[in-house]
Every structure is written in C-alpha cells, then in structure tokens.
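*Asks:* My structure is below; once you've seen it, I'll send some questions.
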Amino acid sequence: MTGRIALLSLTLFSPLSLASTPDGQALDFTHSTIGYAALLIFAIAYTLVMLEEYLQLRKSKPVLLAAGLIWAMIGYVYQQTGSTEVARQALEHNLLEYAELLLFLLVAMTYISAMEERRLFDALKAWMINRGFNFHTLFWITGWLAFFISPIADNLTTALLMCAVVMKVGGENPKFVSLACINIVIAANAGGAFSPFGDITTLMVWQAGHVSFLEFMDLFLPSLANYLVPALVMSLFVPHQTPSSIQEVVELKRGAKRIVVLFLFTILSAIGFHAFFHFPPVIGMMMGLAYLQFFGYFLRKTLARSLAKKTAIAMAKNDEAALKRIGSVVPFDVFRSISHAEWDTLLFFYGVVMCVGGLSLLGYLGLVSEILYTEWNPIWANVLVGLLSSVVDNIPVMFAVLSMQPEMSLGNWLLVTLTAGVGGSLLSIGSAAGVALMGAAHGKYTFLSHLKWTPVILLGYVVSIVLHLLLNHQSFT
C-alpha cells in the first residue's frame with residue numbers, strides 16, 4: 001500500500017495532465033527503465049515549475065523540454081516493438097486536444113486583452129477608488145466583484161484587478177492588504193468554479209462533455225459557501241478605518257462597452273455550437289474572434305471621423321488635456337491584442353498535454369486511476385484531488401483525472417470540478433491568482449500571511465463539499 005501511495009504522489013505531483021490515448025494496443029512500461037526515467041523527468045520538470053518565481057524561469061521551458069524527451073523515448077521503444085502506429089495515433093490525439101484548448105484560450109485572452117486596452121478595467125478600478133469606501137466596505141466589494149467577475153473573465157485577471165484597487169487605496173496598511181488579498185484569492189477561485197469560463201479546469205471538464213453548461217450552476221451555492229465562510233470570519237479582523245480620498249479620472253476608449261457585448265455573444269456562440277450541434281465549443285469561440293476582428297475594422301475605418309468630432313468639441317471648450325489625449329490615440333488592432341495573450345501559459349499547457357500523453361501511453365495514469373477510483377470511494381478521491389491542488393497547480397491535477405477517464409456520476413464530476421477549483425485557495429501557491437498577488441502585493445501578502453488563515457479556508461472547503469453532497473445528492477446516482 002505504501003508503494004502505491006508513493007507512486008500516486010509522484011504521479012500527481014508531476015505535470016501529469018491532459019492526455020489520453022485512443023483505442024489501440026498500448027504497451028505497459030510502468031515497471032521499465034523507460035517508465036522510471038519518464039517519471040524522473042516529470043518530477044524534475046515540475047520542481048522547476050514550482051520554483052518559477054525564485055529561479056525567474058518561465059514555467060513553459062521545463063515542461064516543453066520534458067515533453068520532447070518523453071516522446072523521444074516513447075518513439076524509440078515503440079519503434080523497437082514494431083508498434084510505431086500506436087504511438088503516432090496517441091501523439092496526434094493529444095495534439096488535437098491541445099489545439100482545441102489553445103484556440104479556445106487564445107480567443108478568451110484576446111477579448112480580455114482588448115478590454116484592458118480599451119481601459120474597461122481601469123475605469124472599474126477608478127470607480128471603486130473614487131467612492132472613498134472604508135476598509136471594511138472595500139474588503140467586501142472587492143471580494144464580491146472577484147466572485148462575480150471571475151466566472152466571465154479568468155480568475156487571474158480578476159484577482160490582479162481587485163488587488164490593484166486594494167494597493168491603491170490601502171497600500172499603507174499591511175494588515176488590510178493581507179486580509180483583502182486572501183479574500184480576493186478565495187473569491188476569484190470560488191467564483192471560477194461554477195462556470196466553464198471561470199477556470200481552465202472547468203473549461204476542460206466542459207469540453208470533455210462530462211458536465212453541461214447549465215449543470216455547472218449546481219455548484220453556485222457550494223462555491224458561494226466556500227467564499228463566504230472564510231470571508232465572514234476574516235471580516236471581523238479588518239481595520240475599521242477610512243483611507244484618505246483619492247480622485248482618479250479614467251475615460252473609456254471608443255468601443256469598450258461594445259467589446260463586452262461581443263464577448264458575451266462569443267460565449268453564447270460557443271455554448272450554442274456545443275449544445276445544438278455537439279461540436280467543440282472552440283468553433284463558436286473562433287467565430288467570436290471574427291466578431292472582434294470586424295468590429296476592429298469598423299473602429300479603424302471610423303477613427304478619423306470620430307477624432308474630428310472630438311477635436312472640434314475640445315477646441316470649442318479650449319480643453320488642452322482632451323486635445324492631448326486625442327493626439328495620442330492609437331488605432332485599435334486586434335492582432336496586438338492577440339500578441340498580448342499569455343503565451344508562456346499557452347506553451348505550458350502544450351508541455352502538460354504532451355507530458356501526460358506520454359505518461360498515459362506508458363501506463364501510469366491507468367495504474368493511478370485503479371488506485372484512486374476503483375480501490376477508493378470516488379468522493380474521497382475527489383476530495384484528495386482538491387487537497388493536492390493546493391500544492392500542485394490544479395491544471396495538471398485535473399488533466400490527470402480527465403486522462404484517467406474514471407467512470408463517475410455527474411455528482412462526482414461536479415465534485416472534482418469544485419474541489420480542484422477551490423482547493424487551490426488553501427495555500428497562496430495553490431493557484432495562479434495567489435502566486436500573482438504575492439508579487440503584486442510583495443511583502444504584505446505572503447505565503448505565511450495566507451497560511452495563518454488556512455484552517456478557516458479549510459472550513460469553507462469542507463462546508464462547500466458537504467453542501468454539494470446535500471443539495472445535489474440526486475446527481476450521484
């Protein structure tokens with residue numbers, strides 16, 4: 001049993017993720033030199049990923065190299081056994097999985113980048129700053145906004161936006177910054193758990209067809225409880241002070257609100273293709289990219305006329321500041337927004353997909369699946385997945401589960417979606433939002449400051465699981 005637990009830990013603590021093999025005569029290399037070498041390469045690669053902040057080494061680099069080495073070894077051993085076609089089919093299958101993920105995320109990131117370029121998030125930040133809220137009110141406002149924005153935007157962007165407000169208003173109060181950042185991380189992760197667009201893990205579960213778009217809403221109340229339980233406790237310790245008033249003026253660029261509407265239509269297109277035609281949602285997302293491209297064309301073609309009107313108004317009012325802003329206007333370019341996508345993250349996903357493809361073909365994921373989902377009760381296995389995601393990034397953990405293809409009820413698929421999404425809140429290093437805020441609020445929000453509240457966050461984790469088991473018990477049959 002000890003040996004199996006060790007193998008389980010080693011497997012899940014490396015980026016074993018998103019790959020699965022098609023039907024074919026895959027060979028078992030779990031007890032071979034090649035298999036052990038693959039595990040060692042994964043362990044080293046993931047160690048480097050975890051040390052990204054300290055080494056200043058982008059996380060995509062080690063997993064890209066690991067993927068190449070693993071598949072080179074697989075190619076060699078399958079060539080020796082005369083089964084090259086099996087390995088090639090597995091490789092192509094995983095490349096297709098990655099292509100769907102890449103294009104979907106690229107469109108979503110492009111829209112978020114376009115909203116940032118049109119200053120939509122800057123305007124939201126300025127609105128909160130100008131209201132002169134006290135620390136207690138700001139604690140709740142940033143938390144609620146993080147919870148409700150992250151299902152549409154990604155939780156990382158949401159967390160960074162809310163943290164910018166906290167640092168701008170209360171940066172001189174370390175206690176408030178620490179509590180507010182913890183609250184934001186919990187809220188962003190919890191909010192992302194009940195929407196396919198809120199987190200990469202929920203997106204993958206949706207694309208795999210295990211949970212429909214509307215069925216994700218069954219996780220709303222458990223996710224809400226996951227946020228509210230620790231937030232209510234922490235709010236008792238927030239300083240009851242009012243920071244000095246700051247006035248900040250932000251003018252939205254032309255087309256900002258219409259881009260939000262186009263993004264909503266893009267989401268509806270993705271849902272429609274998946275619901276009505278059973279096509280991959282990425283088809284609707286790519287169609288949505290065309291919406292943005294044509295709108296960008298419209299903005300460029302009408303820019304001169306728009307600037308002429310604004311210039312005439314500014315000259316009539318003798319507004320020098322407005323004239324200066326008009327003179328610095330840069331035409332909207334959708335390809336600039338595409339270039340601002342998080343390419344390190346997208347390449348990291350490639351490494352994760354191919355690494356797990358190799359592990360799956362070598363037989364390790366089948367072995368781990370046997371331990372987790374056959375010998376254990378799936379409910380306890382899914383609770384463990386959430387705890388693992390507090391140490392290991394939830395993306396490789398969830399991709400590993402998807403690659404195992406366990407036979408589970410809808411309730412258990414919802415449970416693993418919930419736990420993988422919110423489990424990362426237990427530690428600051430457990431989610432991209434937490435890691436990013438440690439950098440944005442350096443010295444004020446730290447690993448140790450988050451760790452002090454882990455028992456309260458764990459209480460919220462347990463309450464959310466129990467609430468899901470009670471409210472959605474019919475989906476476990």
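Every residue, even glycine, has its Cβ placed from backbone N, Cα and C.
What you see is the original sequence, not a version with the noted changes.
The mutagenesis experiment H93 to A is recorded by Swiss-Prot, whose note states: Shifts the pH optimum to more acidic pH. According to Swiss-Prot, the mutagenesis experiment S150 to A carries the annotation: Lack of activity. Quoted from Swiss-Prot for the published mutagenesis T157 to A: Decrease in activity. One mutagenesis experiment catalogued in Swiss-Prot, H210 to A, is accompanied by this note: Shifts the pH optimum to more acidic pH. Here the residue is the original one, while Swiss-Prot reports the published mutagenesis E251 to A with the comment No change in activity. Shifts the pH optimum to more alkaline pH. Under the heading of mutagenesis, Swiss-Prot lists H278 to A and annotates it as follows: No change in activity. Listed in Swiss-Prot as a mutagenesis experiment, E342 to A is described as follows: No change in activity. Shifts the pH optimum to more alkaline pH. Here Swiss-Prot describes D344 to E as a published mutagenesis experiment; the accompanying note says: Decrease in activity. Annotation of the mutagenesis experiment S390 to A in Swiss-Prot: No change in activity.
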*Asks:* I'd like to know which of the mutagenesis positions S150, T157, S390 has the most other Cβ atoms within 10 Å of its Cβ.
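*Replies:* Max Cβ neighbours within 10 Å, all protein chains included: S150.
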*Asks:* Indicate whether S150 (mutagenesis position) is helix, strand or coil by DSSP.
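*Replies:* Assignment for S150 (mutagenesis position) reads coil.
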*Asks:* Output, ordered by sequence, the same-chain residues six or more apart from E342 (mutagenesis position) with a CB under 8 Å from its CB, or 'none'.
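*Replies:* Sequence-distant Cβ neighbours: M109.
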*Asks:* Round to a whole number and give the Cα-to-Cα distance in Å for the pair E251 (mutagenesis position) and T157 (mutagenesis position).
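*Replies:* Here the two Cα atoms lie 20 Å apart.
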*Asks:* Rank aside, I only need the closest one: which of the mutagenesis positions T157, H278, S390 has its C-alpha nearest to that of D344 (mutagenesis position)?
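*Replies:* So, of the listed mutagenesis positions, the one sitting closest to D344 (mutagenesis position) is T157.
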*Asks:* Taking the Cα atoms as reference points, how far is H210 (mutagenesis position) from S150 (mutagenesis position) in Å?
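*Replies:* Spelling it out, the Cα of H210 (mutagenesis position) and the Cα of S150 (mutagenesis position) are 22 Å apart.
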*Asks:* Could you tell me the C-alpha distance between S150 (mutagenesis position) and S390 (mutagenesis position) in angstrom, no decimals?
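*Replies:* With the alpha carbons as reference points, the distance is 19 Å.
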*Asks:* Counting across all protein chains present, how many other Cβ atoms fall within 10 Å of the Cβ of H210 (mutagenesis position)?
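*Replies:* For H210 (mutagenesis position), the count of other Cβ atoms within 10 Å is 19.
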*Asks:* Just to confirm: which same-chain residues, 6+ apart in sequence, have a Cβ under 8 Å from the Cβ of H278 (mutagenesis position)?
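*Replies:* Spatial neighbours, sequence-distant, of H278 (mutagenesis position): none.
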*Asks:* Work out how many Å separate H93 (mutagenesis position) and S390 (mutagenesis position) at their Cα atoms, rounded off.
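*Replies:* About 29 Å separate the Cα atoms of these two residues.
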